[in-house]
Structure formats: structure tokens, C-alpha cells
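*Asks:* Below are the C-alpha cells for one structure; questions will follow.
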Amino acid sequence: MSSVQSQQEQLSQSDPSPSPNSCSSFELIDMDAGSLYEPVSPHWFYCKIIDSKETWIPFNSEDSQQLEEAYSSGKGCNGRVVPTDGGRYDVHLGERMRYAVYWDELASEVRRCTWFYKGDKDNKYVPYSESFSQVLEETYMLAVTLDEWKKKLESPNREIIILHNPKLMVHYQPVAGSDDWGSTPTEQGRPRTVKRGVENISVDIHCGEPLQIDHLVFVVHGIGPACDLRFRSIVQCVNDFRSVSLNLLQTHFKKAQENQQIGRVEFLPVNWHSPLHSTGVDVDLQRITLPSINRLRHFTNDTILDVFFYNSPTYCQTIVDTVASEMNRIYTLFLQRNPDFKGGVSIAGHSLGSLILFDILTNQKDSLGDIDSEKDSLNIVMDQGDTPTLEEDLKKLQLSEFFDIFEKEKVDKEALALCTDRDLQEIGIPLGPRKKILNYFSTRKNSMGIKRPAPQPASGANIPKESEFCSSSNTRNGDYLDVGIGQVSVKYPRLIYKPEIFFAFGSPIGMFLTVRGLKRIDPNYRFPTCKGFFNIYHPFDPVAYRIEPMVVPGVEFEPMLIPHHKGRKRMHLELREGLTRMSMDLKNNLLGSLRMAWKSFTRAPYPALQASETPEETEAEPESTSEKPSDVNTEETSVAVKEEVLPINVGMLNGGQRIDYVLQEKPIESFNEYLFALQSHLCYWESEDTVLLVLKEIYQTQGIFLDQPLQ
């Protein structure tokens, strides 16, 4: 402020007796110079610690405008709270601090920025403090008004700023050990560039997010605190997922946006790793961890052991409680902050997070709250009391005449299931009926479905009841239910909403179900409260497993290929398929030619008289022979086309739709699938194809479709 005051004193101490023309000329100069000055437009920034460095990030244009309006109003500014970033953060204007709403995060400083200087090690500009920016602005105003430059200012940190002209302003750092009579600024190293106004620095400022929220998606992470190769948290990865979705809405749902049919989809992260490792288990593990290869052991304890924690009854209870309670808490808070929200809710899980959600969904109840009254809506395997009798089974097989024989021998269904072909022969059952009966009971025995949870006894102690079609070989006595897919016995919390769709990214659900002893998922099974289920994975993902072969074990078919977000297949995949088709065509044509040549070589010669009498037949025969391979190929092609067109029944787990969806690998990934295996498991957060599939399925439930269907 001393330089500003001295400048004002110079103005007041000017010559009191100017020439007659000097006053008017000064006024003219002042008017011309004053017209060049325009107040700077402020923009609001917040500070984030990234890689142990402070990074200043601009608010989007809408949020910055709201903050500026609240600041300019001056009414209760100290206690004013402004929601930003789509309502996920609150800015306390008086404190100049930004707080996360739905998750735990360190508060970040907020600043109203007008002047910037370039940082030391990168090209990013750093804003000056608000107070010093005001000093710079006042000095700049006087310099422009009086057209007097070379202004020198000293910051609170004894740093020197010199305003040479409107386009050249520099910042010098102080030299250690120098005093007021020390070296001049030009001797203090390389100067930094100073800029006025956010429009003069290179920074990306987004327009903002639509206010309307159409759908809410909770995203649950997998093992460890980091979710990608950059060791970012679930919050940062979901931020990327959300940003990709906003871009895709503008490019693939443009018509719906122009007609104001849609707003956006909100993705909120759910963190269970921190509560799990805050129980003190890390201290217990540290005591028994060997001192060698310390970093590797620490990584193992912090990530891979989460899989073992989930298979432990004690820590599994902590995990499912945390996930369910967090989703319920966030959902309640979301409704409080968005009272006009009328959209649906979906859930998504990555890696182990998808298995956690699968187990929670399997153990949900419908709105009636009575598991035993859900038979018609769930369509899952019934208990033993509802299974058909032996007489009904024989009637179904059209073998009712043999019921008297079984009744005479006191053979019920359980005994018949243990009978061999020889046993049935000894009691007088003919060969044909024996084969029918054995095949029927063998099929029933191998048809392993997910079992319904047993009803709770009146005493409150829940003892699971084994069903005839129970998939697990071991019976567990636990606090709550055993649904027959091998989970540890824990009490699964109830969600306060019904998810519409469950998305699994890079999911090991299929592997875990198989290891638990489940051989087959009943085609009629569906989640009690969730209608849709999509298993999305990268072809090189080492953690991902398919689900559809467990529903239809006897049929081999490929998963659904997720279209590229720009349409069609990737070029290298089309080239590969084209070369495969061409090689098959060449192979078929070559085999056909060799077959014709061999037949011509081995065929007996016709008599000359016969050849002369029937030349047309002689010419027609090789033609018909040459047509046979093409006919065969045509038939094979038509059969293949029919097989592709025919729908595949994959059960009701996804409402009759396909379950497994595979991404297209990138061209560079196809060179070495082992090299990109780990990256493939962590690619979903920034995958446009994955995000577009999620958006497409969500908006289809609302009757809104892509501008152009992808092929």
C-alpha cells in the first residue's frame, strides 16, 4: 500500500499553477488513459494437494459465478454456504474453505483470484492472495491511468513484482541473506511471468453440470485404497467416470438434451476400505509381518488381504455393514439435498466390490418384508415342501403304471434318487423306463440353483435349512441366512431403496460362486429387489469371469461385444475378422478344387459312344460336382447366420437379456495381452465404451435412446 499512497501523493503534489492549457490537456489525457482501464474479472479457485504439491484448480464457470454473486451481495457473507460441483461440495464463503458433502476428505482452501504468477517447476499459474491481488490491481490502475510504468512492489514474502507495461510484468524471488541494500531484482535469478485475469492464463474452465439429476449410481471399489495404476482413490476415479459421462451425454444424447428430456447421471463413490482398516487389524498384521521385502509385504497387507478379510465372518460383517450403511446414508443425504429428485437408483461395483454387492442383493427382501411370500415374484428354487411328489414325477414322465411297484417296494423320491440301473432292473422296471427315470433324477440332481433363505424361527435364532437344490455342500449355522451360494454366515443389512440395475466391472463373481460350490444358477432366479445385471469386463482382465455359462452350462456362446463409442468395431478387430473370413473362403475353395480334381482323377473313363451320345450329361456332371462345395458352404453360412440371429435364453438374472458384455481391446493391447493384463483390470474408470453402455441402459429404462444406435 505504501507505493499506492506515494503515487497518490505525487498526484496531489503536482504543480499548483499549471499553464492555461495544461489542465484541459491533462483531463484529455486522463480520459483517454482511463478509458483503457477496465476492472479485472475475478474467478474462484480451490487448492488441492496432488503428489504432495499444492495445485490450484478453477471452479467451473457456473460455480464461480454463484460464488461471486454471493460475495458481491455482502449479506451474511461470513455464514454463507454455496453448493458447488453438482452439489457434491459446499463452500463456506466466510472461511474460504471447501468441504466434501458425501464422503470424508480434507477441506481445501478457496480463493477469489485476479492476479497470477507462473510456478517454479511447471507452467501452471498460481494465484496471489486476495489482499495482495488488490494491491496489484490498484497499482495497475494507477499505472494505466497515468501511463507511468516500471512500478515496483514488494510482497509480504519480500518478493519483488515489477510492472514494466501492460504486457510485461515479472516476479522476482528474494535472495537468501540479502537485505534492503542488497542486490537489485535483476540479479535475483530468473524472473517469473505475472498475468492479470484468468483469461490470460492457460487453464481449462468447464461450463458446469446440468442441475437436473435423472439417476443416481453408487460405485463400490475393489481391493486396496488405490483404484488405478496412478494410485488414485475411489473418489478421484469416480470423478473421471462422471466427467466421461457428461461428455458422452453431449455427444450421444444431444437430441434429448436439446429437448430438455435429460439432465445427467450422478455417480457417488462408496468407500469401505478405510473403515475396515481402522479397526486395528493393520496393527495386528504389522506385528506378525516379516521385516524383509517391506514394501511388497505392506502392499499385500493393504490390498490383497482384503479378499481374505471378506471370507472371514468377522471382517465380512464389517465390510457388508459399511457398504450397505454408507449407501443408505448417502441416499438419505442425497434426498435431503435434492428434494425434487424423482429418478431411480443403480449400483456398480469394481472387482471385489461387485461381489460384495452381489451378496448384498442376493440377501435382500422385497417390499412385503416376508421372504416366504416372495415365491411368485422371485421365481427361484422352492423348498422341499413345494417339490413335486414321486407320483407327479412319474406322471410327468408318462410312467404312472410303475408307481404301484415303487409303492410296494417302499421307494420314495429320496430312495429312488439313490437307485442304480441294476436296482431298478431287479424290481422289474423295463430298460426304457429305467433310462427315463435315471436321466430325470440325474438332471434334477445336477440342476443346482440358488436356494431361498430359510424362514426365521420364532425364537429369533436363525438356523439355515438345506434345500434339495442347495448349491453348497456345507451347512453353516450362523446369525442370519445361508442362501446356498457359500457366503460366510453374516447378517446382511437391508437397503432402503430398490436398485434398478447392477453393473459389475472386472468382476470375479463367477469364480467365487464356483469356489463356493455353486455349479449352476437357476435360469428363473433373479435378485429380489434388482431387475438388471450387467457383467462388464475387458478381454484381458485377469480378475474377470463370466456369468452366463453358469446359467446355461450346456451351451457355448460368445459374450456380447460392447460397441465402440464412435460406432462400429475397432479397425484392427475388423481387419482380423476380415482376414479370418478370407482365409476360410480360400480354404474352402482350395478344398473344393482338390476334391474335384481327385474325383476326376479316380473316376472311371466313360465309353466313347456314351460320351458322344450324352454330351450334356457329361458337361452337367462336373458342374453339379463343383456346385456341391459351394452348396455346403452356403448351408454352413446360413446356419451360422441363423445361430447368430437366434436369441439365447440366459435366464432372468438380467430380465431375459444378455449378462456378459466384453470390451474391445485397443490395437496396442492386442500385441501382448500379458503386458496389459493389470492395466486391463483398471481401465474401466476412463473407458468411454463402458460409460456409454451404463448410460444407454439407464436411460433405456426411461424410454430415452441414443441419437444413433451403435453397431
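Any Cβ shown, glycine's included, is placed from N, Cα and C.
Taken from Swiss-Prot, the feature domain 'WWE' applies to 30-112. According to Swiss-Prot, the mutagenesis experiment Trp103 to Arg carries the annotation: Loss of triacylglycerol hydrolase activity. For the mutagenesis of Val220 to Phe, Swiss-Prot gives this note: Loss of triacylglycerol hydrolase activity. The structure shown keeps the original residue. Positions annotated as active site, nucleophile by Swiss-Prot: Ser351. Marked as domain 'SAM' by Swiss-Prot: 385-448. Under the heading of mutagenesis, Swiss-Prot lists Arg434 to Ala and annotates it as follows: Loss of phospholipid binding and of Golgi/ERGIC localization; when associated with A-435 and A-436. Among the mutagenesis entries in Swiss-Prot is Lys435 to Ala, noted as: Loss of phospholipid binding and of Golgi/ERGIC localization; when associated with A-434 and A-436. Under the heading domain 'DDHD', Swiss-Prot lists 495-700, citing sequence analysis as support.
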*Asks:* If you count the C-beta atoms lying within 10 Å of each candidate's C-beta, which of the recorded positions Trp103, Ser351, Arg434, Lys435 ends up with the smallest number?
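*Replies:* Lys435, out of the recorded positions Trp103, Ser351, Arg434, Lys435, has the fewest neighbouring Cβ atoms within 10 Å.
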*Asks:* Could you give me three numbers for the domain 'SAM' (385-448), the DSSP helix, strand and coil residue counts?
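*Replies:* Final tally across the stretch: 46 helix, 0 strand, 18 coil.
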*Asks:* DSSP on the domain 'WWE' (30-112): how many residues come out helix, how many strand, how many coil?
*Replies:* 26 helix, 31 strand, 26 coil
*Asks:* Nearest to Trp103 (mutagenesis position) by Cα, among Val220, Ser351, Arg434, Lys435 (recorded positions)?
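*Replies:* Among Val220, Ser351, Arg434, Lys435, Val220.
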*Asks:* In whole Å, how far is the residue listed as 'active site, nucleophile' from Arg434 (mutagenesis position) when you measure between their Cα atoms?
*Replies:* 47
*Asks:* Mind giving me a neighbour count for Val220 (mutagenesis position)? Other Cβ atoms within 10 Å of its Cβ, every protein chain shown.
*Replies:* 26
*Asks:* Can you tell me how far the Cα of Ser351 (active site, nucleophile) sits from the Cα of Val220 (mutagenesis position), in Å?
*Replies:* 9
*Asks:* Any idea what the Cα distance is from Val220 (mutagenesis position) over to Lys435 (mutagenesis position), rounded to a whole Å?
*Replies:* 50
*Asks:* Averaged over the domain 'WWE' (30-112), what pLDDT does the prediction give?
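*Replies:* The predicted confidence over the domain 'WWE' (30-112), as a mean pLDDT, is 88.
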